[in-house]
Amino acid sequence: MCAKKLKYAAGDDFVRYATPKEAMEETRREFEKEKQRQQQIKVTQAQTPNTRVHSAPIPLQTQYNKNRAENGHHSYGSPQSYSPRHTKTPVDPRYNVIAQKPAGRPIPPAPTHYNNLNTSAQRIASSPPPLIHNQAVPAQLLKKVAPASFDSREDVRDMQVATQLFHNHDVKGKNRLTAEELQNLLQNDDNSHFCISSVDALINLFGASRFGTVNQAEFIALYKRVKSWRKVYVDNDINGSLTISVSEFHNSLQELGYLIPFEVSEKTFDQYAEFINRNGTGKELKFDKFVEALVWLMRLTKLFRKFDTNQEGIATIQYKDFIDATLYLGRFLPH
């Protein structure tokens, strides 16, 4: 089945497949294609002749000796050798993909603090542009190749971390994680474990191969999605309370692409929020309930797109299909 990607004014640009298993297979295929493309680009760069040599100026040392020979002077000494200096142009660390790494070194772990990223960016910005065979790399090449390569390296790191977590918590050694094992793995910012309803929601979304569990490939997809949601959650926790309010929840949905009115965000928030702080005056969302709410919105959006045949944000549904859709969604109602 060919994947169909829709552009909506509301929703998270979710790619529709027959099953989550097909989605994961498509992700692996895209990763392999990107890897082959990067290898082909490297081969092409190595084989491309340097056209800048023909227009380069004569080195200072050669011109100096030539002038002295024409004037009848002997070369008793030579001036300081010419060494071209590159302009210090700030380079985004994501784009600095030409620097060679010693063979055999493992891929460094992903940085856990934004301060580390900023420090790295400042260090790279103070160095000259990267070189290929002692020639400056064109800026167009960096812009074209680097972002995809950076994403690929980050994707590989995510797969390594997720794989290690999977094996660490696969207590029974069955290459599958149960709801209890997944609950022991997933934690909120206050070190409390995810509630079982949030764990069940994730398993129902990603566990396509066998009901009630996730295999390694399914867990990797789950890990990547939860990681991206956590970044949005932390960014919108303005006061650092480890929970988010209804306004922060609405801003999170807007950032994820769910362009819905505040009233709709508020109703969704009320379905999952709890009175966490006894001294507080309103409900709050912890990260596990935030994830559960997003899983519910994903299901609603995906089902809506099924009946939005013109991709205009307007669904036309027959009465029979409406009943079937309602019964289907009823299996995943918040509890």
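Cβ atoms here come from the backbone N, Cα and C positions, even for glycine.
Keep in mind that this is a model prediction, so the values were computed, not measured.
If you look up Swiss-Prot, you'll see 144-192 marked as domain 'EF-hand 1'. Residues of the domain 'EF-hand 1' (144-192) grouped by DSSP class, helix first, strand second and coil last, total 33 helix, 4 strand, 12 coil.
Taken from Swiss-Prot, the feature Ca(2+) 1 binding site covers Asp170, Arg176, Glu181. Sequence-distant neighbours of Glu181 (Ca(2+) 1 binding site) (same chain, 6+ apart, CB under 8 A from its CB) are His169, Asp170, Val171, Lys172.
Per Swiss-Prot, the feature domain 'EF-hand 2' maps to 198-223. The domain 'EF-hand 2' (198-223): residue composition by secondary structure is 17 helix, 3 strand, 6 coil, according to DSSP.
One entry in Swiss-Prot concerns the mutagenesis experiment Glu218 to Ala. Its note says: Induces EGTA and SDS sensitivity. Around Glu218 (mutagenesis position), a 10 Å sphere centred on its CB holds 24 further CB atoms from the protein chains shown.
For 301-332, the entry in Swiss-Prot reads domain 'EF-hand 5'. Taken together, the residues of the domain 'EF-hand 5' (301-332) have an average pLDDT of 91.
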In the chain carrying Arg176 (Ca(2+) 1 binding site), residues 6 or more apart in sequence that have Cβ under 8 angstroms from it: Asp170, Arg210, Thr213, Val214, Asn215
Ca(2+) 1 site shell beyond Asp170, Arg176, Glu181, criterion: Cβ within 8 Å of Cβ centroid: Phe166, His169, Val171, Lys172, Lys174, Asn175, Leu177, Thr178, Leu182, Thr213, Val214
